[in-house]
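Colleague: Submitted below is the structure of interest, expressed as structure tokens.
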Amino acid sequence: MGGVDFEGFRKLQRADGFASILAIGTANPPNAVDQSTYPDFYFRITGNEHNTELKDKFKRICERSAIKQRYMYLTEEILKKNPDVCAFVEVPSLDARQAMLAMEVPRLAKEAAEKAIQEWGQSKSGITHLIFCSTTTPDLPGADFEVAKLLGLHPSVKRVGVFQHGCFAGGTVLRMAKDLAENNRGARVLVICSETTAVTFRGPSETHLDSLVGQALFGDGASALIVGADPIPQVEKACFEIVWTAQTVVPNSEGAIGGKVREVGLTFQLKGAVPDLISANIENCMVEAFSQFKISDWNKLFWVVHPGGRAILDRVEAKLNLDPTKLIPTRHVMSEYGNMSSACVHFILDQTRKASLQNGCSTTGEGLEMGVLFGFGPGLTIETVVLKSVPIQ
């Protein structure tokens, strides 16, 4: 009696092609915040209008941020009902914050996911895996469980939670989705990132200017993607292929970006050296990623860069001698939404393909064949994703 052909079985489980992004959906809370008037609101709602010198400093930070507006769950009404959230670190507020997050993170995730599923055009019963990412939900079972329930996904959907990773995780989930899609023939992976500032919002402090900078940068948003290999002809349409991925920790960067969950919520630290640390290491990441494709002209690529702040984008652009047009989609998303942590790069991917179509480009990557996506975050960690565009027909 012949033995089981385990090798043949293993090969049958593998997809033939690269993982492809088959759909993208995004969502934001309805509350749009104008950056030009936010300093007045922020210092009034936190009871710090008397501190005019610090308020003027915050105004200058907002003016230099290159952000026009952001979307936030926290409205004046919500903050008035939860005054402890408006303190810096003087009073506990974690319970109040978590009560908000337990509702808002899954709700925003569901909205983005439904848009992605609608664009995909297939039954949600075809979703085999769920990767759920958030920096804001410590409950058990996790928000991945709640979102699967809200969407009515099949009980057998294989869930993975990516929690407490921060801003680089938009690249992390693409790396994970690639591995799942390419190693499980027929897999369709729903990837969701849902982030809200309800866990980090707090009043100003003269001794913690990094916290003040964060209050000027971050916004709320959720992204959702359908990822799968070997798109079904005439049924599914890829917008990008995920070709190669990597993660690296920047040397001598410990403590540059970090956060700690305490009774007062999630506090974060942002050192001023972050833009220089990223720009000093970005070229090594590019060489590692693209030498295998014999590409060394970075202007022949389309670019998706996590907008951790204006200074980071300026330093990366200068270090790599990028044409200013390369970061237009990235700067557009930063301007219109602020820093939405892990969800940002997916908003930029969506903007890139839409702008490519509107501008009459031949591919979803601004008429170019290949591109790069970068996520930056705590560690200091850099995620690198090599992408291939698809023709626009």
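Numbering starts at 1 and runs along the chain as displayed.
Note: Cβ is positioned from N, Cα and C throughout, glycine not excepted.
The substrate binding site annotation in Swiss-Prot covers K57, F58, K59, R60, L270, G308, G309, R310. Recorded in Swiss-Prot as a mutagenesis result, H165 to Q carries the remark: Reduced activity. Per Swiss-Prot, active site is recorded for C167, and the stated evidence type is sequence analysis.
How buried are the listed features, and what sits near them?
Modeller: Classification of F58 (substrate binding site) by DSSP places it within a helix. Sequence-distant neighbours of F58 (substrate binding site) (same chain, 6+ residues apart, CB-CB distance under 8 A): P39, Y42, F43, P204, L212, Q215, A216.
DSSP assigns H165 (mutagenesis position) to coil in the three-state reduction, outside any helix or strand.
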Colleague: Reduce the DSSP letter at G308 (substrate binding site) to three states and note it down.
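Modeller: Looking at the DSSP assignment, G308 (substrate binding site) belongs to neither helix nor strand, so coil.
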Colleague: Taking the residues K57, F58, K59, R60, L270, G308, G309, R310 listed for substrate, what is the greatest CA to CA distance in Å, to the nearest whole number?
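Modeller: Of all Cα pairs among the recorded substrate binders, the widest measures 20 Å.
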Colleague: Take the Cβ of L270 (substrate binding site) and count every other Cβ within 10 Å, whichever protein chain it belongs to.
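Modeller: For L270 (substrate binding site), the count of other Cβ atoms within 10 Å is 19.
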Colleague: Would you say which of the binding-site residues G308, G309 has the most Cβ atoms within 10 Å of its own Cβ?
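Modeller: The residue with the densest Cβ neighbourhood is G308.
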